[in-house]
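What follows is a short report on a single structure.
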Amino acid sequence: MKGKLTGKDKLIVDEFEELGEQESDIDEFDLLEGDEKLPGDSELDKTTSIYPPETSWEVNKGMNSSRLHKLYSLFFDKSSAFYLGDDVSVLEDKPLTGAYGFQSKKNDQQIFLFRPDSDYVAGYHVDAKSDAGWVNDKLDRRLSEISEFCSKATQPATFILPFVEMPTDITKGVQHQVLLTISYDPKSKQLTPTVYDSIGRDTYSESLSSYFKGKYRTTCDEILTQSIEKAIKSTDFTLGKFTRAAYNHQNRLTEGNCGSYTFRTIKEVISSSAQGTEVKIPGSGYITSNSYLTSQHVQDIESCIKYRNLGVVDIESALTEGKTLPVQLSEFIVALEDYGKLRSQQSEKSMLNFIGYSKTAKLTAVELLIGILNDIKGKNEISESQYDKLVKEVDCLMDSSLGKLVQFHLKNLGAESLQKLVLPCVKFDDTIDDFVTIEKDELFDVPDITGEELASKKGIEQGALDKEALLKQKQIKTDLLDLREEDKTGLKKPLHGGIKVK
């Protein structure tokens, strides 16, 4: 999708053009869908706002404020690499609008994490002749509220606020997700701002690119400093040095994962503040994709965005009560529905059918599983025939990206397989309806059995044949012949084991 980017667009692409890249390349980045209004906005209805599964999303496809807020649910998930429960507890009161409050378990540090908001935007002018830029009214208001809170605070505090910075002339760059933190020391009455940025600054490539493109500014540091100074103007606070802690990640022009790096850094800042240690992030200029945002981090992020169906009210309870949000069966159903909807819109890739399953096969299997899960959710019994059909579709359901979706939910629902998830709800038939029909002539066609034949079959000598056993065999034949005679009168007797005689 091509179009002009504005401060209201929700795209968070994480790169300024490298040396040699043309400004028009910005159009290659797709705009993401608009955000829902988040808590703290009067328009929000917490009871109905939902962040649904996005089963086709990947970590490099970009972040928006809705996705970032959804990821906050991982902070008190004990199975997540982003778990904060060992470092902080939640504050019962909510002294700051739009922020979650935490108390360090190891010192008196208080930490306030603001919810992501699409209106937290700052713009910078790239040329030296213009003023520094602008800060969105809502972001400016949050800075004033932080200043007001600190005027009454007696404990050290750290404020964490994700925001988007962008050039006022969008042809000179792109929107970029960064993280603003402000540390407050009540003894010295000093506020110290820091911006964490996933684009390496002060590198040779960055400086050379800015020089040739005539960029006097490439960040919002100057306008943010001015805004913070304005917020504390009527106080006796001092402002510490504004610092931008920048680090690199790989393939910045093609990876839209600055939002994922921001989320990773939120966790790092909270844990470090709670422990009273320095925030440890990679240095500027280093390629750090796999060492900082590890494969486990990426998996947790993608699984949350792709497979979970979470409401704003759920995330609020997790962050205000410090509890894990268990995966529900209903989330499994919604994720499958999203997968089915997207898969039905895709064209058939026949070249892959030799090694995988066709589009039709996947959709059929998904529809079957959705129906079964809905029955389980409604506490209805699953028929034996439904179960048999599911067993036949298991391999298809566990294939490729669909298999990852299914495996995620099975693991979180505590089931080793689809069969074990469904089996407790299956009602098996108590009676056998399908009889085996045998012709009566075949039933009574009993060959003569001689001692010699039995002996030869057994591989024993004729003299060792048990005469009593031979007599029993003959008696059986006699009894069967008697039954045959009775049948001539028209009497038909069913035999044991569900076998009946014609």
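Cβ coordinates come from backbone N, Cα and C, glycine included.
Its Cβ taken as reference, His176 (active site) is surrounded by 26 other Cβ atoms within 10 Å in the chains shown. Swiss-Prot lists His176 (among others) with the feature active site, giving experimental evidence as the kind of evidence.
Here Asp197 (active site) comes close to His176, Val178, Leu179, Thr219, Arg244, Ala245, Ala246, Tyr247: these same-chain residues lie at least six apart in sequence, with C-beta atoms under 8 angstroms from its C-beta. Annotation source Swiss-Prot lists active site at Asp197 (among others), citing experimental evidence.
The annotation active site is assigned in Swiss-Prot to Cys258 (among others). With a 10 A radius on its CB, Cys258 (active site) counts 26 other CB atoms from all the protein chains.
A mutagenesis experiment is reported in Swiss-Prot for this position, Lys306 to Ala, and the note states: Reduced binding to phosphatidylinositol 3-monophosphate (PI3P); when associated with A-404. For Lys306 (mutagenesis position), applying a Cβ distance below 8 Å and a minimum sequence separation of six or more within one chain yields Pro53, Glu54, Thr55, Ser56, Trp57, Ala335, Leu405.
Arg343 to Ala appears in Swiss-Prot as a published mutagenesis result, with the remark: Strongly reduced binding to phosphatidylinositol 3-monophosphate (PI3P); when associated with 359-A--A-362. Taking a C-beta cut-off of under 8 Å and a sequence gap of six or more, Arg343 (mutagenesis position) has these contacts in its own chain: Lys359, Lys362, Leu363, Val366.
Look at Lys404 (mutagenesis position): DSSP puts it in a helix. Swiss-Prot gives this note for the published mutagenesis Lys404 to Ala: Reduced binding to phosphatidylinositol 3-monophosphate (PI3P); when associated with A-306.
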Quiz item: Roughly how many Å separate the Cα of Cys258 (active site) from that of Lys404 (mutagenesis position), to the nearest whole number?
Solution: 25
Quiz item: Under a criterion of Cβ-Cβ distance under 8 Å and sequence separation of at least 6, what residues of the same chain contact Lys404 (mutagenesis position)?
Solution: none
